[in-house]
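Comments concern the structure below.
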Amino acid sequence: MISSVCVSSYRGRKSGNKPPSKTCLKEEMAKGEASEKIIINVGGTRHETYRSTLRTLPGTRLAWLADPDGGGRPETDGGGVGSSGSSGGGGCEFFFDRHPGVFAYVLNYYRTGKLHCPADVCGPLFEEELTFWGIDETDVEPCCWMTYRQHRDAEEALDIFESPDGGGSGAGPSDEAGDDERELALQRLGPHEGGAGHGAGSGGCRGWQPRMWALFEDPYSSRAARVVAFASLFFILVSITTFCLETHEAFNIDRNVTEILRVGNITSVHFRREVETEPILTYIEGVCVLWFTLEFLVRIVCCPDTLDFVKNLLNIIDFVAILPFYLEVGLSGLSSKAARDVLGFLRVVRFVRILRIFKLTRHFVGLRVLGHTLRASTNEFLLLIIFLALGVLIFATMIYYAERIGARPSDPRGNDHTDFKNIPIGFWWAVVTMTTLGYGDMYPKTWSGMLVGALCALAGVLTIAMPVPVIVNNFGMYYSLAMAKQKLPKKRKKHVPRPAQLESPMYCKSEETSPRDSTCSDTSPPAREEGMIERKRADSKQNGDANAVLSDEEGAGLTQPLASSPTPEERRALRRSTTRDRNKKAAACFLLSTGDYACADGSVRKGTFVLRDLPLQHSPEAACPPTAGTLFLPH
């Protein structure tokens, strides 16, 4: 092994590969004796490597451990701390309560210089581990970058769907999940003074608004909301059915209308025919419009954000579909020509009622998935349109000139024997042919035109078939994510212990009351001046936020009471946070965990493993005396 290392140092020189000399062997043996091995225990798995290997990536957490001059090696009474059972000056062992499988890839990155992403580890977990070890996510190899990015795409897709967390019973929002949403709605609707004494105040008056909003907006919030949703669905179907039946001859009545017009002393009689709809359909449509009007008014009065409500496309469709009915009722008694023109225009606008079918997206997940798929596949649709436009332009021009080849000499324009009189008409034929519809209204009649038609059909099949699989894959991905989120069980609130406050008597102390086991005395002023922050990793599996770091700037806010549970918006924002944002905070933070640590005398004590961010001008000994289980890292 030593000779191979020595030989590798000679490779690449002009003189070629030389055999190692005795001097080289002695130097390499001296280096091997001088280099110290380091043992890193991660989650119970011991990894052994050289300090020189860890120094390949300076500025990372493992590089700090390998630096003996920067306080990376814990010391007790000036001696090195080895693992229990090893000599005091031998290999030094450090313990980290992290994922051992991911650390193997991290350590291999130090050895080979290539960072690969494990396929059996969830993306957010690998992202958190990279943040903890101080490795930038951009160092991931290109072959693993797609695997690494999949979790972010999945998280963004999950955030798009606002599917409820309700169970199959159909009951209202229960326990903490419903309370969080109601509290969030109250906060959006205005200042809520939740007290018994304020029941008649503004808080009491606004307390019904989120309930009414959930009743008409969220079909899964309660049983009453489901009843309202089914009623709305019933009226939508009835309105669309009525709209379609109005065009059938069986429900149309022809009337002869006589008009007497007087212009000065001249009186004229005009007869005209009008088509009226059966009164029963008009009454049914009136009942449906009354329901939609009530629903629209309740939702706009109780909405948390009026601006967002007005900008919603479905709400605009509701308003445009309701307005023509009232205008028709108001103008029906007028017989002037202007009133008849307005009524004719309103009858044309009534087709907007058919767009109410899109309100079914609140009740059917598949329709929501289709809408999100269309929005997510915008680039593919643009690519499809560009391909189709290029093909239409090319083949319409080719078919026009190909049909001119068989023209007779007596026909200078060449239009007598073909339907392709000009290139714009060829656009229609090219679109129909490329989309494989083939209506048969236009077709080539010459052998050259038939050849162009065959090429156009083949090009259409190949062109349209390319973007379609991408759109289908997007639909499958969104649908599977939506189904998974619907079946996701409710998350109960978990108790998260608050971090130790700066003025707490237990701050910066170990679990035992012995002075020699404490990592720092509570009377050490330099530590407080530097704003050292501690954080217990009490629940490392709660929503993936247990490893969120706290910066020194947030140290002043630790003395204030913390919320017991983040709001749904805060949880969504934390889940969407990127690694780079967290790396900025992690650069000025440290991790605190408790465990057993081996001392120089061979005994095992309870201690605290602390990583602190200290400036270079202050030595670690000035901030806190080195004790067993304490590790100081330079800035």
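Just so it is clear, glycine is given a Cβ too, placed from its N, Cα and C backbone atoms.
Since this is a predicted model, take the numbers as computed values, not measurements.
Among the mutagenesis entries in Swiss-Prot is Ser8 to Asp, noted as: Decreased rate of channel inactivation. Loss of channel inactivation; when associated with D-9; D-15 and D-21.
Listed in Swiss-Prot is the mutagenesis experiment Ser8 to Ala, annotated as follows: Decreased inhibition of channel closure by PKC. Inhibition of channel closure is nearly abolished; when associated with A-9.
Under its mutagenesis annotations, Swiss-Prot gives Ser9 to Ala the following note: Strong decrease of inhibition of channel closure by PKC. Inhibition of channel closure is nearly abolished; when associated with A-8.
Quoted from Swiss-Prot for the published mutagenesis Ser9 to Asp: Decreased rate of channel inactivation. Loss of channel inactivation; when associated with D-8; D-15 and D-21.
Quoting Swiss-Prot on the mutagenesis of Ser15 to Ala: Decreased inhibition of channel closure by PKC.
Quoted from Swiss-Prot, the note on mutagenesis experiment Ser15 to Asp is: Slightly decreased rate of channel inactivation. Loss of channel inactivation; when associated with D-8; D-9 and D-21.
According to Swiss-Prot, the mutagenesis experiment Ser21 to Ala carries the following note: Decreased inhibition of channel closure by PKC.
In Swiss-Prot, a published mutagenesis experiment is listed as Ser21 to Asp, annotated Slightly decreased rate of channel inactivation. Loss of channel inactivation; when associated with D-8; D-9 and D-15.
Summarising the annotation, Swiss-Prot assigns Zn(2+) binding site to His116, Cys122, Cys143, Cys144. Counting only same-chain residues six or more apart in sequence, the Cβ atoms lying under 8 angstroms from the Cβ of Cys144 (Zn(2+) binding site) belong to Leu115, His116, Cys117.
Under the heading K(+) binding site, Swiss-Prot lists Thr436, Leu437, Gly438, Tyr439, citing similarity to another entry as support. DSSP gives Tyr439 (K(+) binding site) a coil state; it is part of no helix or strand. The Cβ of Tyr439 (K(+) binding site) has Val432 as same-chain neighbours under 8 Å, each 6 or more residues away in sequence.
Cβ proximity to the K(+) site centre (mean Cβ of Thr436, Leu437, Gly438, Tyr439, cutoff 8 Å) flags the following additional same-chain residues: Val432, Thr433, Thr435, Gly440.
Within its own chain, Cys143 (Zn(2+) binding site) has His116 as residues 6 or more apart in sequence whose C-beta sits under 8 angstroms from its own. Between the C-alpha atoms of Thr436 (K(+) binding site) and Cys122 (Zn(2+) binding site), the distance comes to 44 Å. When the binding-site residues Cys122, Leu437 are compared by the number of other C-beta atoms lying within 10 angstroms of their own C-beta, Leu437 comes out lowest. Neighbour density for Thr436 (K(+) binding site): within 10 A of its CB lie 10 other CB atoms from the protein chains shown. Taking Cβ-Cβ distances under 8 Å and a sequence separation of 6 or more, the neighbours of Gly438 (K(+) binding site) in its chain are Val432. Around His116 (Zn(2+) binding site), a 10 Å sphere centred on its CB holds 15 further CB atoms from the protein chains shown.
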